[in-house]
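Participant: First the structure, which I've put down as structure tokens, then a few questions once you've had a look.
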Amino acid sequence: MKGRLLDAVPLSSLTGVGAALSNKLAKINLHTVQDLLLHLPLRYEDRTHLYPIGELLPGVYATVEGEVLNCNISFGGRRMMTCQISDGSGILTMRFFNFSAAMKNSLAAGRRVLAYGEAKRGKYGAEMIHPEYRVQGDLSTPELQETLTPVYPTTEGVKQATLRKLTDQALDLLDTCAIEELLPPELSQGMMTLPEALRTLHRPPPTLQLSDLETGQHPAQRRLILEELLAHNLSMLALRAGAQRFHAQPLSANDTLKNKLLAALPFKPTGAQARVVAEIERDMALDVPMMRLVQGDVGSGKTLVAALAALRAIAHGKQVALMAPTELLAEQHANNFRNWFAPLGIEVGWLAGKQKGKARLAQQEAIASGQVQMIVGTHAIFQEQVQFNGLALVIIDEQHRFGVHQRLALWEKGQQQGFHPHQLIMTATPIPRTLAMTAYADLDTSVIDELPPGRTPVTTVAIPDTRRTDIIDRVHHACITEGRQAYWVCTLIEESELLEAQAAEATWEELKLALPELNVGLVHGRMKPAEKQAVMASFKQGELHLLVATTVIEVGVDVPNASLMIIENPERLGLAQLHQLRGRVGRGAVASHCVLLYKTPLSKTAQIRLQVLRDSNDGFVIAQKDLEIRGPGELLGTRQTGNAEFKVADLLRDQAMIPEVQRLARHIHERYPQQAKALIERWMPETERYSNA
């Protein structure tokens, strides 16, 4: 193995890695020894010195050593093993809920034990629940760790101890095999070498300040952060360069349809809408595919911008596809576009996963023949059996639900006769600038930063759940006395449609009993699209006073007469999602209110979140705060897609580096194409597939 590059050494060559463990490691994208070395600790534990048991404070993680006094199993309520140890300064109780007979036998009275865990205050003094422990041999001095102990991101069935043992082997291989230095010499001068940085981060010496590691300021981290941010930026440059190699249909100015639609509208587009449409039209006139992200706050009128872009393509005899994240939103878009486009003689088709049999087949034929010029749907519109007829523009609504990989797969899908469609991506989740510069560096960005006239800011109040009866009275007053409509939103912490639906049904029953004079509707994610649509339609037509809903109404629902929203358990949602929900009211000229009905006690973070919503109606301010509170991955909705999942970099903490990283990435992209490719392969193997497309 001597002299081999570690990206070519499979993990199966390490001792103890068989087929079963290989499969588990593959789930966290660990295939080679290089992958393992770049799988960095989440945090560290200091197990290098002993704490006297008598000095343990609650909440402190510590290593203690003591002699076993007794070890007992109790069966009251829950089966449990307790073991007491003493070091002369005090007694510690170790509690285990999962244990075996072998564990009980190893902890015999008189044995010496080294244990590590979080100290808690128990009934009989200090205790630790499920500490890691080791029975000591006959040594008079305990065997303490010589380095800080790493804690790695892991997956089911892979223990920390396994990852530590494998990493030990991988670090040993650094002596005989190479991990390639990919930074050009002018960049890496004065920096730690890559092997040095990896050794330091996997096995930090006890002299190293934990605070340096926790804040990401250690030179070993800075070395890897720079490399990872460069790889990310280089992948975006490669995607952009790739896009420039493709051909799109140039769609020159043809404003006949656009002017007809504008003349029929009861309002004039805002200056911001007009500016963004001009930016889009400029892109669509070119023979390379447009890749543009349009950000607009809730209610800023993105749908009209999308419609005007669509008309440019349709005027040239081409097709347009609009993809939305949910069937409810897709159907609402289809209805909006039909209202605008039918008078212009344009046929709008709708395609969703739930459509079956003849109806689906008929819709597919209408798309393939070109009879339908505008196709609206969920991701179902990009399934194999859907054939387009001159698709020239793809519009993706709520980009934030689709990661970089979906964005690219969709693009490959749309190409026909050597042409790639133009792409327009719309999000109502404003993205802070530093994040947009990094996560969407392959896209040009437009911002609709002006609300249409006649919108009123929503007044937001936070009220404890103990005053629920007062809030129900407030709903009665708004609906009966003021003639308004209201939403009551149920949220659940579990990502479970079933539990969420059950919670909404229970609330619906409660409110029907409490408000017998009101017509109360219910909509949740487990209802059939037709049922949801019927409820939404009767709410929109004013037949229902109150709509009980889950977060399915988060995006796109437009009922101007609704001026009151109650959000239950708002502490369970992020700021961006709460702001989206709140955007369902305040769509008419009447003063609107949003009540955040929270459960006490509130955590510090939840208090900050609710305060931000009370203070601001500006989506961009809220997004920046959300980034500060939650971190970039959650904000981009990419915990699943891996788009913002960095191994060592942190977009919030490292944002000051981003402008310099972008400059360096351009330098490497132009001067060192081989290194650029290798950096992307090392840090972002998924993206590499696409930049070669």
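Placed from the backbone N, Cα and C atoms, the Cβ positions cover glycine too.
Sharing the record's features from Swiss-Prot:
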BINDING   GLY296, ASP297, VAL298, GLY299, SER300, GLY301, LYS302, THR303  ATP binding site
DOMAIN    283-448  domain 'Helicase ATP-binding'
DOMAIN    482-628  domain 'Helicase C-terminal'
MUTAGEN   LYS302 to Ala or Arg  No longer catalyzes Holliday junction (HJ) branch migration, has no ATPase activity, still binds DNA, dominant negative to wild-type in vivo but not in vitro
MUTAGEN   ALA428 to Val  In recG162; reduced ATPase activity, does not catalyze HJ branch migration, increased sensitivity to UV, still binds DNA. Does not unwind R-loops
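What's the neighbourhood like for these features in this structure?
Facilitator: Its own atom aside, the Cβ of ASP297 (ATP binding site) has 23 Cβ atoms within 10 angstroms in the protein chains shown. The DSSP secondary structure for ASP297 (ATP binding site) is coil.
Counting Cβ atoms from all protein chains shown, LYS302 (mutagenesis position) has 24 others lying within 10 Å of its own Cβ.
ALA428 (mutagenesis position) falls within neither a helix nor a strand when secondary structure is assigned with DSSP, and so counts as coil.
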Participant: Near GLY299 (ATP binding site), which residues of its chain come within a Cβ-Cβ distance under 8 Å, counting only those 6 or more away in sequence?
Facilitator: LEU451, PRO452, ARG455, GLY583, GLY586, ARG587
Participant: Quick one: mean pLDDT on the domain 'Helicase ATP-binding' (283-448)?
Facilitator: 82
Participant: Indicate the candidate from GLY296, GLY301 with the smallest number of other Cβ atoms within 10 Å of its Cβ, considering only these binding-site residues.
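Facilitator: Selected from the binding-site residues GLY296, GLY301 on minimum Cβ neighbours within 10 Å: GLY301.
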Participant: Between GLY301 (ATP binding site) and ALA428 (mutagenesis position), how many Å separate their Cα atoms?
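Facilitator: Cα-Cα distance, GLY301 (ATP binding site) to ALA428 (mutagenesis position): 10 Å.
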Participant: Quick check: which same-chain residues outside GLY296, ASP297, VAL298, GLY299, SER300, GLY301, LYS302, THR303 lie with their CB within 8 A of the centre of the ATP site CB atoms?
Facilitator: ALA428, ILE448, LEU451
Participant: Sorry to bug you, but what's the C-alpha spacing from ALA428 (mutagenesis position) to ASP297 (ATP binding site), rounded to the closest Å?
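Facilitator: Roughly 5 Å, rounded to the nearest whole number.
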Participant: To the nearest Å, how far is the Cα of THR303 (ATP binding site) from the Cα of ALA428 (mutagenesis position)?
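Facilitator: About 11 Å separate the Cα atoms of these two residues.
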Participant: Suppose we draw a 10 Å sphere around the Cβ of THR303 (ATP binding site). How many other Cβ atoms does it contain, all chains included?
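Facilitator: Around the Cβ of THR303 (ATP binding site), 20 other Cβ atoms lie within 10 Å.
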Participant: Reported in the order helix, strand, coil, what are the DSSP residue counts of the domain 'Helicase C-terminal' (482-628)?
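Facilitator: Across the domain 'Helicase C-terminal' (482-628), DSSP assigns the residues as follows: 66 helix, 27 strand, 54 coil.
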